[in-house]
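Inspection log for the structure reproduced underneath, given as C-alpha cells.
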Amino acid sequence: MAPNTSTMDEAGLPAERDFSFRILTACFLSLLILSTLLGNTLVCAAVIRFRHLRSKVTNFFVISLAVSDLLVAVLVMPWKAVAEIAGFWPLGPFCNIWVAFDIMCSTASILNLCVISVDRYWAISSPFQYERKMTPKAAFILISVAWTLSVLISFIPVQLSWHKAKPTWPLDGNFTSLEDTEDDNCDTRLSRTYAISSSLISFYIPVAIMIVTYTSIYRIAQKQIRRISALERAAVHAKNCQTTAGNGNPVECAQSESSFKMSFKRETKVLKTLSVIMGVFVCCWLPFFISNCMVPFCGSEETQPFCIDSITFDVFVWFGWANSSLNPIIYAFNADFQKAFSTLLGCYRLCPTTNNAIETVSINNNGAVVFSSHHEPRGSISKDCNLVYLIPHAVGSSEDLKKEEAGGIAKPLEKLSPALSVILDYDTDVSLEKIQPVTHSGQHST
C-alpha cells in the first residue's frame, strides 16, 4: 500500500555503486516476490486439492487471506520493483490503476487478518454458538464485507482523484502541478483527509480489534491450561498418595512441581505464539502507516517535521508488503496444511512415521485426564496431525451447555486458528484449533 511512491534514483551514489545497489535490490526484491507467490500459491492449491481443508469454515478466511496476498505479489510488488530498479516509473498512465490495486490488495490482506482474529475469538469463547452460526454463508458474508471495504477505499477515491492533495502555489508564483511528473515516478501525494481516513480503515481499527481479540484468546487459553494442569496434578496426587494400613488416615505427600512447570511452559508458548502473530503484523505495517499519516503534513522542505525521505518511505512500503510473504507461514503452517504441502511437493516420504501420531486429551467420567493416540499411514492426509487438543471446560456459556446436554449439538467443535498451534512439551503440540465441547460431567459431546 504505497500511494506516496518514489524511486531510488535520488540516493546520489556513484555510478558503479549505484549499479551494484540496483543489482542487489533486484535480487532481494525478486526473492521476496517469489517467496510470496510460492507460499500463497501453495495455500490455494492445498485447499483446492484436499477436500477436508475445504470442509473447515475457518479455512475460508485463510484462503481469502492467501488470495489477497497473492494479488499483492502479482499486481503490486513486481511493478514497484521495476520502478525501484529502473530508477523511474516506466508504465506511464498505469500509475493510477496500480495505486488502486495497491491500496485494495493491502487493505484486503489486513482486513482478512482482522476477520481471522474475530473468528478465532468467537470459536474459543462461545464454541457452541460458533458451531451453529458460523456457516459457510456467514463466512462468505464476512469475507465479502472485507473485500467490499477494500474496493470502496481504493478504486473509487483513486479514480475520482479524491486521494490526491490539492496543488499549492509557492511564494514565487511559479505553479508546478503534481501531474507534470506523474508519468515519470508515480508520485502521488495524499490529501490529509484521505491519508488519515484510509489508514484508520486499513490499519488502525483492524489492529485495535486484533489486539483485543488475541488478548482475550490468551486469557481463555490460560484458564484452560490451568484447569487441565489442576486435573493432572489431582490425578498424580491421588496415584502417589497411599493410606496407612492402621487407621486409614491419608499420608502427607509432596506435591510435584513438574505439573506447575509444565503449565507455565504451556502458557508461555501460547503467549509466544500470539506475540509472533501480532508482532510480525505490527512490525511490518506500523512504520508505513505512521509515515503515511505524517507525509501529508510535511511542508515543501524535507527538513521540516513530519518529512520522511523517499528511500526510508520505500523501505517502509516493502516492509508492509513483506507481511504477505509471512502470512502463509504463520496462518497456514498448522499440521493440516503441512501434510497437504508435503504431499503437493512430494516430500512426505522424508517424514518419519512417528510424526503421524495423533494424541488427544480427554476427561473421563471421574474427571481424570486421559491421553489416547493412534497412527496414520505415512503420506496420508489426516484431519488431525500430531496434536494435543485443549478442552474448553465450561468455556461456553451456561445456556449453551444446557442446550448441549439437552441434545442440541452432535458434532464436536473442531475449529480454532491454524496460527494458534503451539508446543506443549517436547513431544506433542497443543492446538487451540481443535476444541471439543464438554458437558458439566466432563464428557465430550458426541
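Start at 1 and count along the chain as shown; that gives each residue its number.
Just so it is clear, glycine is given a Cβ too, placed from its N, Cα and C backbone atoms.
Original residues only: the substitutions mentioned are not part of this model.
Listed features, source Swiss-Prot:
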type    : residues  : note
MUTAGEN : F333 to A : Loss of interaction with DNAJC14. Abolishes transport to the cell surface
MUTAGEN : F337 to A : Loss of interaction with DNAJC14. Abolishes transport to the cell surface
MUTAGEN : F341 to A : Loss of interaction with DNAJC14. Abolishes transport to the cell surface
*So, in DSSP terms, is F333 (mutagenesis position) helix, strand, or coil?*
coil
*Number of other Cβ atoms within 10 Å of the Cβ of F337 (mutagenesis position) across all protein chains*: 23
*Candidates F333, F341: member of the mutagenesis positions with the richest Cβ shell (10 Å)*: F341
*asked:* I need the CA-to-CA distance for F341 (mutagenesis position) versus F333 (mutagenesis position), whole Å please.
replied: 9
